[in-house]
Amino acid sequence: MDETVKLNHTCVICDQEKNRGIHLYTKFICLDCERKVISTSTSDPDYAFYVKKLKSIHTPPLYS
């Protein structure tokens, strides 16, 4: 029996469950959204949407 467990994470941009992408601090960005963010021009209307979504990613506090 070959049982593969795939963990899905909720993308902070599209709010969909995906299993491929990157983690930034405590948030997840799916591969599709990562590619869209990288290829979007600053003059594109979608750029403001991506910036707003990415601003929800905060650096976790550092405790000593």
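The backbone N, Cα and C atoms fix where each Cβ goes, and this holds for glycine too.
Keep in mind the model shows the original residues, not the substituted ones.
These numbers come from a predicted model, not from an experiment.
Noted in Swiss-Prot for the protein shown:
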MUTAGEN   Cys11 to Ala  No longer inhibits sigma-G
BINDING   Cys11, Cys14, Cys30, Cys33  Zn(2+) binding site
MUTAGEN   Cys14 to Ala  No longer inhibits or interacts with sigma-G
MUTAGEN   Gly21 to Cys  Loss of most sigma-G inhibition
MUTAGEN   Cys30 to Ala  No longer inhibits sigma-G
MUTAGEN   Cys33 to Ala  No longer inhibits or interacts with sigma-G
MUTAGEN   Tyr47 to Ala  No longer inhibits or interacts with sigma-G
MUTAGEN   Tyr50 to Ala  Partial loss of sigma-G inhibition
MUTAGEN   Val51 to Ala  Loss of most sigma-G inhibition, still slight interaction with sigma-G
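Distribution of Swiss-Prot features across the structure.
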residue	record	DSSP class
Cys11	mutagenesis position	strand
Gly21	mutagenesis position	strand
Cys30	mutagenesis position	strand
Tyr47	mutagenesis position	helix
> For Tyr47 (mutagenesis position), which of the mutagenesis positions Cys11, Cys14, Gly21 has the nearest Cα in space?
Replying inline: Cys14
> Using Cα coordinates, what distance in whole Å links Cys11 (mutagenesis position) and Val51 (mutagenesis position)?
Replying inline: 14
>> List every residue in the same chain as Val51 (mutagenesis position), at least 6 positions away in sequence, whose Cβ is under 8 Å from its Cβ.
In response: none
> What subset of the mutagenesis positions Gly21, Cys30, Cys33 lies within 10 angstroms of Tyr50 (mutagenesis position), using C-alpha positions?
Replying inline: Cys33
>> Quick check for the class: what is the C-alpha distance, in angstrom and rounded, between Cys14 (mutagenesis position) and Cys33 (mutagenesis position)?
In response: 7
> If you count the other Cβ atoms within 10 Å of each Cβ, which of the mutagenesis positions Tyr47, Tyr50 comes out on top?
Replying inline: Tyr50
